[in-house]
Every structure is written in structure tokens, then in C-alpha cells.
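To start, the structure itself, in C-alpha cells.
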Amino acid sequence: MTKVALLIAYQGTAYSGWQQQPNDLSIQEVIESSLKKITKTRTPLIASGRTDAGVHAYGQVAHFRAPDHPLFANANLTKKALNAILPKDIVIRDVALFDDNFHARYLTIAKEYRYSLSRLAKPLPWQRHFCYTPRHPFSTELMQEGANLLIGTHDFASFANHGRDYNSTVRTIYTLDIVDKGDSLSIICRGNGFLYKMVRNLVGALLDVGKGAYPPEHLLDILEQKNRREGPSAAPAYGLSLHHVCYSSPYNNFCCEQCSVSTSNEG
């Protein structure tokens, strides 16, 4: 059976997150509702992972099994039909038709999140839902020092909020870069997977380092504790975006150019 893969961008401001919730509007619910208008039956979506309330996405990936409908035999027509129905804060960027072996969640080999920060006392109007302005000045040099210590394979239990069950809290961060753009900056984090609120907690810790609350080396002590109570406060959700999800061949050219790059340094 054909699986239809969707590359999705959304502004998470008005939603309770990706996953369908009993009493709140979710991204998943809105897209499934749009599919139902086409198929006249519920078509479940499976995403690469769940984004929290207020978190955005430029490159979320989700799939569904193609119902018996002529529209889903053509990727471009599927994209046009869904975008014609969806609200303006959810966009299908691309559609691919894959074999039954594809799975948006289980075949993920890497994800990249980006967190946006502003140095402006009052963010520009178009930044207010996407860019967090810390109350204290911060040093990007100290933040990068701290970020370098977090790269690699570690037990990130101290950076994971409770609320999800994991077989292991060990994850690998491939890159963690502070990109300074003057009035704004991005924290770009790429890894093989992330725990619940892990990226926002990492950003919170790096901001603590940046404002001088503790030295970069203290991040290693936090890691060693393996205790969320020893970890930092999470940065706000609205600064975070799931930028892209990576898959190996033959699905690696769908969601981003970086998926086709060798992952030999990501073991």
C-alpha cells in the first residue's frame, strides 16, 4: 500500500501542539479534518514526533496510508488540495508517495531544532510569536563554550521533563551552534533524537551560562546528576521550531538537502 508523506510547516501559536487533544485544537486534528473533507473518512496521521503547544515547525514530517481515492496517486494534486483547505498557519510544503516501508517516526535518523532569540528590548512585530527576548544580557561566547560541552552522547535525564516514558534517556547531539546575527541569534541543535522539552531546557541552561549564572563547566555537573530537579528552567515554547527531520536512503531527499549528506560523523 502507498504511504503519503507530508512535509509540513506551521505556526504553533494557536494550537495545543501536534498531537490530538480531547478539548484543545491540535495541528494533527486540523490536518486530519482536512483529509476527511476529501476522503469522507478518518485518515490517521503519524508524525516524526510531537511538538508542544506554541512550538512551530518548518519541516515536520507525517505520513498516512493512501485511501482508495484518485487524488492520492498524484503528489502535486494532494499538496494543492490540502493547502486549499488548511488554514493559513499550516502549510504543506511538499508531498511524496512512498512504499509501505516508510514510517515518519521510526525511520528518523536525525532532527534539527532552531531556537530564536532577540536582543531588542521590544521585538519587531513579526518576531513576537517566534523570538524570545531574555531579560538579562548574555554572552554568546560563553554560550558556545557551554554548547560545545553538550555535543556528543550523554545521558540527558537532567534536561528531560517528566511526562513521557523512555527506554533510555541517552541521546547524541551532533551539532549545537550559537549563530549570532546582531540584534537576534539562533541556537541550532541537531541530534539523533530529543527527550520531552529537552531542547528548551538546553536553551535555558545556555542562557544561564550566557548571563553568568554559572560557568560553562557546570553543565557537565548537571548532566552527571541525571536529575531534572538539578536542571535549568525551560526557555519559552514560542522561540522553538522543528526545522527539519532526516531519513536515510531511499527517503533521504524528501525533507531536506542535509539528509543526503553522509552521516558517518553521527554515530
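Cβ coordinates are placed from backbone N, Cα and C, and glycine is handled just like the others.
Original residues only.
Keep in mind that this is a model prediction, so the values were computed, not measured.
Marked as active site, nucleophile by Swiss-Prot on the basis of sequence analysis: Asp52. Classification of Asp52 (active site, nucleophile) by DSSP places it within a strand.
DSSP assigns Tyr113 (substrate binding site) to a strand in the three-state reduction. What Swiss-Prot lists as substrate binding site is Tyr113.
Listed in Swiss-Prot is the natural variant Thr108 to Ala, annotated as follows: In strain: CWL029 and TW-183. The Cβ of Thr108 (variant position) lies under 8 Å from the Cβ of Ser48, Gly49, Gly193, Val245, Cys246, Tyr247, each on the same chain and at least six residues away in sequence.
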Which same-chain residues, if any, lie at least 6 apart from Asp52 (active site, nucleophile) yet have Cβ under 8 Å of it: Gly12, Gly17, Lys197, Ala237
Coarse DSSP state, helix versus strand versus coil, of Thr108 (variant position): strand
Cβ neighbour count within 10 Å of Tyr113 (substrate binding site): 23
